[in-house]
Amino acid sequence: MPNYKLLYFNMRGRAEIIRYIFAYLDIKYEDHRIEQADWPKIKPTLPFGKIPVLEVEGLTLHQSLAIARYLTKNTDLAGKTELEQCQVDAVVDTLDDFMSLFPWAEENQDLKERTFNDLLTRQAPHLLKDLDTYLGDKEWFIGNYVTWADFYWDICSTTLLVLKPDLLGIYPRLVSLRNKVQAIPAISAWILKRPQTKL
């Protein structure tokens, strides 16, 4: 088993999907969390100057979803068939497209607040309606078993609920999916032991 070192800020953010996958697959890794004050000196040393990165076998891998795909490849978390793998990727990319619209680093607070409000009140309902329709009466997004698309939904929706606690009020099936992910023993154990951060 390779030695893994995950580098990210002390927050869930874009690294949490990697941590969920490590937890579920029971893979040991170093969860290295850096302070914001140290970021300016660390940034120039990394590929493309972004985190998270995963150090493995002398390589520094970047892009959280690429890392997630690397870790889930050849496991059922990625989907059992090529068609299911495409469906998993499509749900993940749909969620990521939306989450990437948020101007997390915007310094103009008025603009940031207006944009967040627009995304949460006007655009999120369209996404949630589509996700609810896609899920339907199934237990999981794809197939009859958990995939990392379900993990990513739980992670993204946790952040969205911090920003707008009533967001899922009319989507009990999406809430139920969150609950099912969080009830998986390995995920539940991780949630209990992880550092408590807002985002």
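For all residues, glycine too, the Cβ spot is worked out from N, Cα and C.
Under the heading domain 'GST N-terminal', Swiss-Prot lists 2-79.
According to Swiss-Prot, the mutagenesis experiment TYR8 to Phe carries the annotation: Moderate reduction of protein expression levels. Abolishes both prostaglandin D synthase and glutathione-conjugating activities. In sequence order, ARG14, ALA15, HIS32, ARG33, ILE34, ILE51, PRO52 are the residues of the chain that are 6 or more apart from TYR8 (mutagenesis position) and have a CB within less than 8 Å of its CB.
The feature glutathione binding site is assigned by Swiss-Prot to TYR8, ARG14, TRP39, GLY49, LYS50, ILE51, GLN63, SER64. Using a 10 Å radius centred on the Cβ of LYS50 (glutathione binding site) and all shown protein chains, the other Cβ atoms total 12.
For ARG14 (mutagenesis position), the number of other Cβ atoms no farther than 10 Å from its own Cβ, over all displayed protein chains, is 22. Here Swiss-Prot describes ARG14 to Glu as a published mutagenesis experiment; the accompanying note says: Moderate reduction of protein expression levels. Abolishes both prostaglandin D synthase and glutathione-conjugating activities.
In the three-state DSSP classification, ARG14 (mutagenesis position) falls within a helix. Record note (Swiss-Prot), mutagenesis ARG14 to Lys: Moderate reduction of protein expression levels. Abolishes both prostaglandin D synthase and glutathione-conjugating activities. The unchanged residue is displayed.
Mean per-residue pLDDT, taken over the domain 'GST C-terminal' (81-199), amounts to 98. Annotation comment: Swiss-Prot describes 81-199 as domain 'GST C-terminal'.
Reduced to three states, the DSSP call for LYS112 (mutagenesis position) is helix. For the mutagenesis result LYS112 to Glu, the note given in Swiss-Prot is Significant reduction of protein expression levels. Significantly reduces prostaglandin D synthase and moderately reduces glutathione-conjugating activities.
TYR152 (mutagenesis position) is surrounded by 27 other CB atoms, counting those within 10 A of its CB over all protein chains shown. In this structure, TYR152 (mutagenesis position) is part of a helix by DSSP. Quoted from Swiss-Prot for the published mutagenesis TYR152 to Phe: Significant reduction of protein expression levels. Moderately reduces prostaglandin D synthase activity.
As a published mutagenesis entry, CYS156 to Tyr appears in Swiss-Prot alongside the note: Significant reduction of protein expression levels. Abolishes prostaglandin D synthase and significantly reduces glutathione-conjugating activities.
Among the mutagenesis results in Swiss-Prot, CYS156 to Leu has the note: No significant effect on protein expression levels. Abolishes prostaglandin D synthase and significantly reduces glutathione-conjugating activities. The residue drawn here is the original one. The number of other Cβ atoms within 10 Å of the Cβ belonging to CYS156 (mutagenesis position), over all protein chains shown, comes to 18.
Look at LYS198 (mutagenesis position): DSSP puts it in coil. Experimental mutagenesis is annotated in Swiss-Prot for LYS198 to Glu, with the remark: Moderate reduction of protein expression levels. No significant effect on catalytic activities.
Swiss-Prot lists LEU199 to Phe among its mutagenesis entries, and the accompanying note reads: Moderate reduction of protein expression levels. No significant effect on catalytic activities.
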Number of helical, extended and coil residues in the domain 'GST N-terminal' (2-79), per DSSP: 38 helix, 19 strand, 21 coil
Alpha-carbon spacing, LYS198 (mutagenesis position) to TRP39 (glutathione binding site), which is rounded to whole Å: 19
Sparsest-packed among the mutagenesis positions, when each Cβ's other Cβ atoms within 10 Å are tallied, from LYS112, LYS198: LYS198
Recorded positions: ILE51, LEU199 - member with fewest neighbouring CB atoms within 10 Å: LEU199
Pairwise C-alpha maximum, in angstrom, for the residues (TYR8, ARG14, TRP39, GLY49, LYS50, ILE51, GLN63, SER64) that bind glutathione according to the record: 18
